[in-house]
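Worksheet for the structure shown next.
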Amino acid sequence: MRAAGVGLVDCHCHLSAPDFDRDLDDVLEKAKKANVVALVAVAEHSGEFEKIMQLSERYNGFVLPCLGVHPVQGLPPEDQRSVTLKDLDVALPIIENYKDRLLAIGEVGLDFSPRFAGTGEQKEEQRQVLIRQIQLAKRLNLPVNVHSRSAGRPTINLLQEQGAEKVLLHAFDGRPSVAMEGVRAGYFFSIPPSIIRSGQKQKLVKQLPLTSICLETDSPALGPEKQVRNEPWNISISAEYIAQVKGISVEEVIEVTTQNALKLFPKLRHLLQK
């Protein structure tokens, strides 16, 4: 394996998505050719846990697994709903089964979009599901890979209240001032290729110190073009845009963000050296 410091780490992607069922080998080969050294594969629901673990075996040391229960469950767009504690109860025994092989717990978090969490009860149940998963991560000494759509401040507040330490806030959509509260708590923020079409993400990157930034694609979502399948090799778009905003070289962005990923995910260094 190449030295951990020289390649790109995609800190958040959905390789178990049906979008990749037909050509995942090709997609991953393209990523390797684009100097991607690790893909952090996150889960949304218990139904994809086995698939993610199988991918991590098949692409050992390249696809690194995270298991967790996302705040939005069900299939888009018609059947999506806010998470319940029952969803978590189904997932927990499977997570326990694989705990020693996990890089992190994720994708977990809060999603207060009105169509998913229109009531106080739904928001509270999301909070309870997140609290239990933060407690699980702490017990297993694992980082958390976090979703916070329309819930930036409540998510950061809850993470702090629960004493979460190693935290990645993926594709953060809140205000830079709220993100800076996360920076002060030692959290990292991962930036997807959709930054090239998002004024909010561009403002965020201007404010965030490079030492708090990681790279992600969120593949197959959040690509450079809307409605076009995103792929891990597009991660270079994030690196290039951050370099442009910060007025530094792409090489420096890659080096620092990969070092950040190694700090965030302690198991990563060992896995990259396999």
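Heads up, the Cβ atoms here are built off N, Cα and C, so glycines get one too.
According to its DSSP assignment, Asp218 (mutagenesis position) is coil. According to Swiss-Prot, the feature Zn(2+) 1 binding site maps to His12, His14, Glu107, Asp218.
There are 26 other Cβ atoms within 10 Å of the Cβ belonging to His147 (Zn(2+) 2 binding site). Annotated Zn(2+) 2 binding site per Swiss-Prot: Glu107, His147, His170, in sequence order.
The note that Swiss-Prot attaches to the published mutagenesis Glu107 to Gln is: Increases both AP endodeoxyribonuclease and 3'-exonuclease activities. All protein chains considered, the CB of Glu107 (mutagenesis position) has 26 other CB atoms within 10 Å. According to its DSSP assignment, Glu107 (mutagenesis position) is in a strand.
According to Swiss-Prot, the mutagenesis experiment Glu107 to Ala carries this note: Reduces AP endodeoxyribonuclease and 3'-exonuclease activities.
As a published mutagenesis entry, Asp218 to Ala appears in Swiss-Prot alongside the note: Reduces both AP endodeoxyribonuclease and 3'-exonuclease activities by 30-fold. Within 10 Å of the C-beta atom of Asp218 (mutagenesis position) sit 23 other C-beta atoms, taking all shown protein chains into account.
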How many Å lie between the Cα of Asp218 (mutagenesis position) and the Cα of His12 (Zn(2+) 1 binding site)? 5
Take the Cβ of His12 (Zn(2+) 1 binding site) and count every other Cβ within 10 Å, whichever protein chain it belongs to. 28
For each of His14, His170, count the other CB atoms within 10 A of its CB; which of these binding-site residues has the top count? His170
Between His12 (Zn(2+) 1 binding site) and His170 (Zn(2+) 2 binding site), what is the CA-CA distance rounded to a whole number of Å? 7
Determine, for the Zn(2+) 2 site, the additional residues of the same chain whose CB lies within 8 Å of the mean position of the CB atoms of Glu107, His147, His170; present them in sequence order. His12, Val42, His70, Gly106, Val108, Gly109, Asn145, Val146, Ser148, Ala171, Asp218
One should report the C-alpha separation between Glu107 (mutagenesis position) and His14 (Zn(2+) 1 binding site), rounded to whole angstrom, as 10
